[in-house]
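*Asks:* My structure is below; once you've seen it, I'll send some questions.
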Amino acid sequence: MKTFIIGISGVTNSGKTTLAKNLQKHLPNCSVISQDDFFKPESEIETDKNGFLQYDVLEALNMEKMMSAISCWMESARHSVVSTDQESAEEIPILIIEGFLLFNYKPLDTIWNRSYFLTIPYEECKRRRSTRVYQPPDSPGYFDGHVWPMYLKYRQEMQDITWEVVYLDGTKSEEDLFLQVYEDLIQELAKQKCLQVTA
């Protein structure tokens, strides 16, 4: 069974989770995996020379466990073809993976059917981050000393990506972002269904 996998990445507090949840509500046969669910325990997080916990790096995440969750979803999607409803039987299983470090993790490179990256300016990102409660809480200087520099490093690494990434303006309203991505996905899914019929 054909599947359709969407990546939604971007800077911290850019609206990735909100967008993923809104899409899940409106796309048939859709599941979401959130990278934030795969952080290692605080005791396993490295500290840099400034004393900042290194949460904004791949090493802070249990990516093997996340890959296992993706594989389980793909396996169950292949076996979920049994349906008495003709229309749902034709629906392509959709998986949205959302997280801040998706597109520079090589094992994921080949799975994306559509990739989106949310951006917001430094000041807006810092403002949004200051309104959120984190466990453990951000220490003074953490955003400027660790979070933003790691985002800039990640953006630089994305220059080497060989597939298409759609960049989104995270300062747009929740509704505008949803509509932009939803309309794009409906077109992409229609193409996939045509390919499925002709295959």
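Note: Cβ is positioned from N, Cα and C throughout, glycine not excepted.
OK, Swiss-Prot features for this one:
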type	residues	note
ACT_SITE	Asp36	active site, proton acceptor
BINDING	10-18, Arg128, 132-134, 172-174	ATP binding site
BINDING	Thr17, Asp36	Mg(2+) binding site
BINDING	Asp36, Asp37, Phe38, Phe39, Tyr55, Asp56, Arg129, Tyr134, Gln135	substrate binding site
MUTAGEN	Lys16 to Ala	Loss of activity
MUTAGEN	Asp36 to Ala	Loss of activity
MUTAGEN	Asp56 to Ala	Loss of activity
MUTAGEN	Asp138 to Ala	Almost no effect
*Asks:* Counting other Cβ atoms within 10 Å of each residue's Cβ, which of the mutagenesis positions Asp36, Asp56 comes out lowest?
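*Replies:* Fewest other Cβ atoms within 10 Å, among the mutagenesis positions Asp36, Asp56, is found for Asp36.
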*Asks:* Look at the binding-site residues Ser14, Thr18 and tell me which residue has the greatest number of other C-beta atoms within 10 angstroms of its C-beta.
*Replies:* Ser14
*Asks:* Quick one: Cα separation, Arg129 (substrate binding site) versus Thr12 (ATP binding site), in Å?
*Replies:* 7
*Asks:* Looking only at Thr12, Lys16, Arg132, Asp138, which of these recorded positions has the biggest number of Cβ atoms within 10 Å around its Cβ?
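*Replies:* Counting every other Cβ within 10 Å of each candidate, the maximum falls on Lys16.
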*Asks:* Can you check which residue among the binding-site residues Phe38, Tyr55, Tyr134 has the largest number of Cβ atoms within 10 Å of its own?
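*Replies:* Most Cβ neighbours within 10 Å: Tyr55.
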*Asks:* Show which residues of the chain containing Thr17 (Mg(2+) binding site), separated from it by at least 6 in sequence, have their CB under 8 Å from its CB.
*Replies:* Ser34, Asp36, Glu98
*Asks:* Tell me the Cβ neighbour count for Gln135 (substrate binding site), meaning other Cβ atoms within 10 Å of its Cβ, over all protein chains shown.
*Replies:* 5
*Asks:* Within 10 Å of the Cβ of Ser173 (ATP binding site), how many other Cβ atoms are there?
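*Replies:* Looking across every protein chain shown, the total is 9.
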*Asks:* What recorded positions among Lys16, Tyr55, Asp56, Asp138 are found with a C-alpha within 10 angstroms of that of Gly10 (ATP binding site)?
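*Replies:* Of everything listed, what lies within 10 Å of Gly10 (ATP binding site) (Cα to Cα) is Lys16.
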